[in-house]
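Going by Swiss-Prot, these are the annotated features:
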type     : residues                                                                                            : note
MUTAGEN  : Phe10 to Ala, Gly, Pro, Trp, Asp, Glu, Arg, His, Lys, Ser, Thr, Cys, Met, Asn or Gln                : Abolished interaction with G3BP1 and ability to inhibit stress granule formation
MUTAGEN  : Phe10 to Tyr                                                                                        : Decreased but not abolished interaction with G3BP1
MUTAGEN  : Asp12 to Ala, Gly, Ile, Leu, Val, Phe, Trp, Tyr, Glu, Arg, His, Lys, Ser, Thr, Cys, Met, Asn or Gln : Decreased but not abolished interaction with G3BP1
MUTAGEN  : Thr42 to Ala                                                                                        : Abolishes phosphorylation by ATM; when associated with A-337
MUTAGEN  : Ser337 to Ala                                                                                       : Abolishes phosphorylation by ATM; when associated with A-42
MUTAGEN  : Ser337 to Asp                                                                                       : Phospho-mimetic mutant that translocates to the nucleus in absence of genotoxic stress; when associated with E-42
DOMAIN   : 415-795                                                                                             : domain 'USP'
ACT_SITE : Cys424                                                                                              : active site, nucleophile
ACT_SITE : His749                                                                                              : active site, proton acceptor
Amino acid sequence: MALHSPQYIFGDFSPDEFNQFFVTPRSSVELPPYSGTVLCGTQAVDKLPDGQEYQRIEFGVDEVIEPSDTLPRTPSYSISSTLNPQAPEFILGCTASKITPDGITKEASYGSIDCQYPGSALALDGSSNVEAEVLENDGVSGGLGQRERKKKKKRPPGYYSYLKDGGDDSISTEALVNGHANSAVPNSVSAEDAEFMGDMPPSVTPRTCNSPQNSTDSVSDIVPDSPFPGALGSDTRTAGQPEGGPGADFGQSCFPAEAGRDTLSRTAGAQPCVGTDTTENLGVANGQILESSGEGTATNGVELHTTESIDLDPTKPESASPPADGTGSASGTLPVSQPKSWASLFHDSKPSSSSPVAYVETKYSPPAISPLVSEKQVEVKEGLVPVSEDPVAIKIAELLENVTLIHKPVSLQPRGLINKGNWCYINATLQALVACPPMYHLMKFIPLYSKVQRPCTSTPMIDSFVRLMNEFTNMPVPPKPRQALGDKIVRDIRPGAAFEPTYIYRLLTVNKSSLSEKGRQEDAEEYLGFILNGLHEEMLNLKKLLSPSNEKLTISNGPKNHSVNEEEQEEQGEGSEDEWEQVGPRNKTSVTRQADFVQTPITGIFGGHIRSVVYQQSSKESATLQPFFTLQLDIQSDKIRTVQDALESLVARESVQGYTTKTKQEVEISRRVTLEKLPPVLVLHLKRFVYEKTGGCQKLIKNIEYPVDLEISKELLSPGVKNKNFKCHRTYRLFAVVYHHGNSATGGHYTTDVFQIGLNGWLRIDDQTVKVINQYQVVKPTAERTAYLLYYRRVDLL
């Protein structure tokens with residue numbers, strides 16, 4: 001090539017054609033070196049490896065083919081340009097010699113219509129008559145001159161696939177039948193191509209430049225030696241045909257059976273597959289990414305066969321083609337050997353025993369109902385269902401019926417919670433619950449089900465908190481203490497990656513909580529009650545599956561019924577079923593009313609009882625037992641400075657004046673509250689938000705001292721249980737504190753301090769920030785934050 005370098009005449013190209021066909025890899029041409037006679041076109045080889053009928057010639061101007069002595073120099077070469085089929089004078093010195101089809105062999109002909117050999121690209125049924133018709137209609141080298149005289153522009157190979165990205169001449173999205181666009185669409189098929197396709201028998205499925213051979217969306221490209229067989233029946237319908245075939249029902253059968261098969265990878269913007277009578281929306285179906293299934297015939301009518309290993313030809317370059325649809329495909333995670341469209345399943349070549357083979361069924365069969373549904377179908381089925389319609393509910397109910405609460409502390413690796421909204425009151429509460437050992441062990445005891453295993457649920461709150469607890473794992477390595485200033489020992493801790501518990505936030509809307517209302521004050525104590533009551537109610541519903549008789553007992557059950565309607569108590573009378581006469585100290589009798597309590601694991605952790613006794617002259621004492629999850633402590637009085645003061649104020653006797661009975665007589669009554677049952681986990685609520693008569697709300701900024709070790713004195717207990725509780729049953733230890741920051745009752749921020757057993761110290765968690773603090777910082781009063789919720793555990797359960 002040093003003596004006579006070939007010259008290139010590119011002809012008249014538009015700017016977009018120049019950019020598309022000369023800048024991209026598809027616009028390159030490689031030529032053999034000059035050796036006295038300019039050789040153009042392709043070369044026929046009689047015997048090719050692996051039984052191929054033709055030899056693939058690669059083009060690229062940046063490559064030079066080494067001269068070969070075995071290169072035959074016969075005048076039967078025809079000119080075929082992949083750059084511009086209208087230019088037979090593309091290479092200087094190469095003239096378009098008109099050679100009749102009888103003078104050449106089918107291996108030596110290179111059709112400009114499909115950029116491939118007609119003998120191998122079109123003869124799907126192996127008919128030599130079809131090959132003759134193809135050669136006659138194509139005209140081979142003579143066809144170039146005819147098209148030049150017609151002055152009708154023939155688009156080069158891959159023109160329409162490049163226009164998928166945009167352009168004025170781009171066609172609308174439609175189905176491709178084996179790579180062909182519908183001839184009714186303008187600019188899709190020229191008049192000559194329509195005439196050429198019309199002369200072909202129905203069994204022949206030609207390829208066009210729109211279905212390139214060297215493309216990653218073709219199975220036969222990735223495995224060059226193992227393409228699909230081409231024997232298509234006359235009654236076969238392809239994926240792109242509008243009706244009467246499996247392609248029309250692609251939406252109903254696009255996903256194969258789940259058992260024994262690989263799930264189908266979908267595009268990033270996967271749309272629901274819907275059968276239609278037009279070809280306008282079927283382009284998306286053709287753009288669906290498919291995997292080769294491990295079994296026989298898939299439900300869409302395409303039978304795929306795969307082998308254990310596929311040998312790729314390293315000598316043949318692979319060129320990536322643009323995705324078939326505009327949504328973009330998630331092909332980054334797919335293996336290279338997967339077809340990307342339905343049209344790629346029908347690319348023709350000679351079959352081989354070591355490659356995926358696709359067969360198209362010739363008879364239409366009704367689509368099978370696939371157990372694997374699409375994502376949008378799953379979303380339709382998601383939601384709350386009754387426990388009777390939830391097959392997993394009975395399994396959870398049996399587990400909870402026999403559960404044993406474990407109070408053993410566990411060392412968990414702390415993780416912050418990302419707050420992208422006003423979720424600090426939720427995050428602070430969640431961190432305190434994670435630090436509660438019996439709560440953690442309970443949720444870890446319940447299995448974690450995926451959406452596939454349980455698309456519909458009757459226990460959304462249980463599911464969410466089981467998932468939350470599974471986000472936390474044991475501390476990997478105990479942190480080593482390091483020496484700091486003085487004799488202090490500071491421990492380092494490595495928290496895990498922060499995450500956003502969006503599934504917890506969605507519970508507010510799923511259960512239609514008032515906390516989800518916009519413009520409403522977010523309150524950590526109210527959210528804690530929402531969680532505990534919700535978990536309790538779901539567990540009650542599960543108990544109904546095992547004991548339907550408990551259904552009538554859940555009407556007044558739960559800590560929600562704090563207030564006592566005294567008029568209703570009088571209307572019930574002394575003969576009510578939920579009251580009895582109880583003899584107290586000094587032989588005093590009292591009528592006790594109690595709601596029907598049904599125990600759940602939640603009440604076994606947080607549930608306590610208070611006794612409210614009403615004293616009235618000339619009448620028996622009237623007592624009512626009420627359950628609670630959080631003990632409400634009034635701190636408004638100036639005399640209350642500590643938690644002990646607030647507890648004593650809770651049990652103090654208060655008088656009520658002006659009470660009128662049914663006889664319209666004014667009598668004096670008094671009321672006293674005592675603790676009937678203490679829970680294993682005692683949550684104290686310091687009532688800092690006081691509602692005024694005008695409707696406003698103010699925050700009490702006063703500091704309330706709270707100890708790390710809290711002892712409940714006997715004077716706080718009910719008379720009947722004073723002597724039944726030992727000191728260890730009345731002593732609690734602090735393990736979590738929820739703080740409220742700010743001076744306003746309608747705003748502010750929430751943080752949490754939790755005790756970490758592995759660290760044997762305290763952590764301060766502010767959303768996703770986690771840092772180590774000492775115990776003094778937990779109980780020390782500060783102006784910027786005030787304690788709002790105090791979490792205590794019984795010391796005998798530590």
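Each Cβ is built from the backbone N, Cα and C atoms, and glycine gets one as well.
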Separation of alpha carbons, the residue listed as 'active site, proton acceptor' and Cys424 (active site, nucleophile) (Å): 6
Cβ-Cβ neighbours of Cys424 (active site, nucleophile) (radius 10 Å): 21
Cβ-Cβ neighbours of His749 (active site, proton acceptor) (radius 10 Å): 17
